[in-house]
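Read through the structure below, which is laid out as structure tokens, and then see the notes.
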Amino acid sequence: MDSLITIVNKLQDAFTSLGVHMQLDLPQIAVVGGQSAGKSSVLENFVGKDFLPRGSGIVTRRPLILQLINGVTEYGEFLHIKGKKFSSFDEIRKEIEDETDRVTGSNKGISNIPINLRVYSPHVLNLTLIDLPGLTKVAIGDQPVDIEQQIKQMIFQFIRKETCLILAVTPANTDLANSDALKLAKEVDPQGVRTIGVITKLDLMDEGTDARDILENKLLPLRRGYIGVVNRSQKDIEGRKDIHQALAAERKFFLSHPSYRHMADRLGTPYLQRVLNQQLTNHIRDTLPGLRDKLQKQMLTLEKEVEEFKHFQPGDASIKTKAMLQMIQQLQSDFERTIEGSGSALVNTNELSGGAKINRIFHERLRFEIVKMACDEKELRREISFAIRNIHGIRVGLFTPDMAFEAIVKRQIALLKEPVIKCVDLVVQELSVVVRMCTAKMSRYPRLREETERIITTHVRQREHSCKEQILLLIDFELAYMNTNHEDFIGFANAQNKSENANKTGTRQLGNQVIRKGHMVIQNLGIMKGGSRPYWFVLTSESISWYKDEDEKEKKFMLPLDGLKLRDIEQGFMSMSRRVTFALFSPDGRNVYKDYKQLELSCETVEDVESWKASFLRAGVYPEKQETQENGDESASEESSSDPQLERQVETIRNLVDSYMKIVTKTTRDMVPKAIMMLIINNAKDFINGELLAHLYASGDQAQMMEESAESATRREEMLRMYRACKDALQIIGDVSMATVSSPLPPPVKNDWLPSGLDNPRLSPPSPGGVRGKPGPPAQSSLGGRNPPLPPSTGRPAPAIPNRPGGGAPPLPGGRPGGSLPPPMLPSRVSGAVGGAIVQQSGANRYVPESMRGQVNQAVGQAAINELSNAFSSRFK
């Protein structure tokens with residue numbers, strides 16, 4: 001049985017010494033009580049030595065985890081001083097004081113950091129106890145004003161655990177109903193399953209009082225009962241009275257005291273030590289299955305985390321080489337999966353992957369950037385008009401000059417360089433993010449990660465430069481030759497016949513299909529109408545609708561997209577909103593939404609706004625183009641030219657440019673993503689798979705590159721310690737035989753027959769610190785002296801006859817509830833009690849019924865026998 005306590009001590013030491021916090025509540029006994037209640041004295045009596053600090057005020061200022069182990073030699077060990085044995089218990093006391101002051105200071109401060117002390121002695125039973133600070137009311141020294149609450153919280157930190165037994169220490173010379181220890185225990189253990197009562201200072205009670213009712217578990221009963229002890233007095237301590245002599249004096253006190261001699265074998269420090277040993281052993285046995293389950297769960301969690309650490313040896317070069325190869329292979333698979341996409345088991349459902357973001361750049365952002373660079377209709381016609389007139393010069397042209405078409409188209413094609421270069425920059429930026437994410441698993445080796453990122457980034461930058469050259473070369477190809485014989489080109493004949501309401505550049509007939517859904521905020525709603533708030537928007541090729549939420553059941557409004565354009569909204573410096581805003585508006589100035597000229601929409605980030613703009617672009621809503629203002633009357637006169645032949649030529653060139661630019665932009669949107677994929681992304685993937693490892697070996701010393709970071713080494717050691725401690729703990733617990741015999745927990749205390757509040761004068765036992773009732777005058781019998789006079793009442797049951805078989809109290813007269821109450825109080829009180837004997841009230845004697853008189857005679861006779869036996873026993877002892 002004691003091996004169970006030893007096991008828990010080993011677990012406690014293993015976890016504490018390794019610095020492992022396993023979230024396991026190991027079975028222990030916490031000693032709780034008020035200040036100067038005698039807690040430390042009880043612990044010293046267990047050990048048989050003076051080793052705990054003493055003094056006035058609060059002395060125990062840190063929890064002391066005391067492990068008592070039965071051994072051949074007598075010495076102590078502290079967990080914070082490993083390997084040092086303290087043979088002198090005076091040195092142990094000094095070390096406790098010094099260690100307390102190191103953490104809390106020397107001016108009565110407190111701390112919840114425990115001190116672990118293990119005491120080996122042939123005079124102790126295996127126990128694990130926690131000495132906690134005593135409850136105090138007033139702060140002294142540098143203690144905070146809420147010292148009482150802090151101490152309570154510290155105590156609750158230990159006793160609220162279901163695996164902790166509570167040793168509630170209460171002095172006998174105080175009222176048990178006001179016991180701080182029992183009050184705290186009641187809060188966390190209302191059923192009393194874990195609480196053991198200890199009554200100290202029994203020898204200091206007032207003369208004529210005793211704690212028999214408490215020790216017999218009749219006053220404020222506990223499920224595990226009370227045990228009384230007698231500690232050394234302050235005079236004994238100052239006189240260096242040996243604890244063994246004190247234990248002998250304690251035994252003599254209980255054997256000689258008339259109120260305690262009948263239960264002397266169930267009182268005293270040795271009995272308390274045996275009870276605690278048995279109770280703790282049983283408690284450990286009951287909690288071991290749950291402890292094993294927690295350890296197994298911890299083990300399963302730790303096994304996944306330490307799988308890569310199990311066979312790791314920091315000094316082994318082969319293991320480092322293997323680790324490098326494994327991480328490069330992991331990088332290759334992660335990079336490819338991020339770019340190409342992953343299977344259903346590994347797909348990320350929280351955010352877009354790098355490949356998905358690059359896809360959005362190709363098909364949304366590039367299209368949007370190209371359209372932003374295009375001129376609007378009015379600007380384009382003005383440029384065509386200038387080109388035609390400048391080509392003709394002083395001559396009057398009879399035919400539409402094709403050189404004007406070529407000049408305008410080249411200007412439009414040259415504008416494509418900026419958006420395609422920006423597309424390359426966006427892809428490279430996203431690719432750098434992907435590389436950083438994929439190398440995150442190399443964080444254990446910061447130099448390796450840094451070198452890997454440097455090599456890959458350098459290669460990507462080189463490919464970026466090459467890709468930009470090739471893409472600009474594609475634009476130069478378009479500038480070098482105008483293929484007016486293209487099958488999709490409209491031609492001069494069709495251009496002249498085309499109406500001026502021809503399709504605008506880049507438009508597509510999509511039908512009324514849904515293009516995008518998502519949340520946006522309408523910014524320009526008035527305060528009286530609810531202010532800005534988020535809505536669920538549905539964008540189609542013909543309209544945009546918004547709903548209250550994504551269920552799309554309550555539609556707020558539907559806005560047609562015909563003739564609308566986009567513009568950015570700049571937030572003023574007084575604006576409190578940090579959201580990015582854009583607006584839908586009509587170029588002709590009509591109201592767009594109710595009384596509003598524009599509908600202002602906002603998103604959280606710039607990326608979201610740009611994505612929405614690209615979606616609007618697919619629906620045919622283009623960004624606003626700022627018109628350049630010309631100065632002078634010449635510009636006004638040029639723009640107001642009304643030459644019908646020039647207007648026809650402008651319209652023809654306009655249709656030709658529109659048709660040819662559709663071909664060029666279509667080719668550009670198709671070829672740019674292909675060039676980026678081949679020259680950057682696929683090349684980077686091939687580089688990582690085929691050349692990265694060689695560059696790493698050539699870059700420097702692999703031993704330095706594979707040095708662990710301090711954080712990773714600390715975490716690895718901690719994880720391995722936790723894993724080994726958990727594994728050892730499971731092995732220790734697994735070796736325990738669960739066939740041990742334990743005493744069952746006592747049944748719950750039944751006191752429902754007691755009157756509420758114990759206020760009945762016949763049944764109410766006195767408090768330990770109170771004075772028992774003084775004897776009243778002898779009652780006169782109405783039978784003329786047939787019966788002997790009643791003895792004065794002592795207010796308690798009669799003393800027991802020594803060495804009676806069973807050690808219990810004498811048989812009680814029948815008729816009492818449960819047969820376990822003390823005899824009724826004799827008629828010495830002027831209280832109006834009825835049916836007890838002859839009661840004197842207002843000078844008149846009243847007779848007692850015959851049946852009750854017989855019971856009184858029987859009790860009196862038994863009391864006389866007991867007193868005679870006690871006197872005889874003490875005389876010839």
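Using N, Cα and C of the backbone, Cβ positions are placed for all residues, glycine too.
Every position carries its original residue.
Listed features, source Swiss-Prot:
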DOMAIN    23-289  domain 'Dynamin-type G'
BINDING   33-41, 200-206, 231-234  GTP binding site
MUTAGEN   G141 to S  In allele shi-TS2; temperature sensitive larval and adult paralysis
MUTAGEN   G268 to D  In allele shi-TS1; temperature sensitive larval and adult paralysis
DOMAIN    513-621  domain 'PH'
DOMAIN    650-741  domain 'GED'
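Features recorded in Swiss-Prot, as mapped to the structure shown.
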residue: G33; record: GTP binding site; Cβ contacts under 8 Å, 6 or more apart: K39, G134, L135, A168, V169, T170, D180, A181
residue: S36; record: GTP binding site; Cβ contacts under 8 Å, 6 or more apart: G134
residue: T200; record: GTP binding site; Cβ contacts under 8 Å, 6 or more apart: A37, G38, S41, V42, V169, T170, P171, A172, G228, V229, V230, N231
residue: D203; record: GTP binding site; Cβ contacts under 8 Å, 6 or more apart: V230, S233, F253
residue: G268; record: mutagenesis position; Cβ contacts under 8 Å, 6 or more apart: G228, V229, V230, L247, E250, R251, F254
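For the domain 'Dynamin-type G' (23-289), the model gives a mean pLDDT of 83. All protein chains included, S233 (GTP binding site) registers 15 other Cβ atoms within 10 Å of its own Cβ.
Each residue in the domain 'PH' (513-621) gets a DSSP state, and the totals come to 16 helix, 47 strand, 46 coil. Looking only at the binding-site residues K39, D206, the densest Cβ neighbourhood within 10 Å occurs at K39. According to DSSP, D203 (GTP binding site) sits within a helical segment. Under the DSSP three-state reduction, S233 (GTP binding site) is assigned to coil, being neither helix nor strand.
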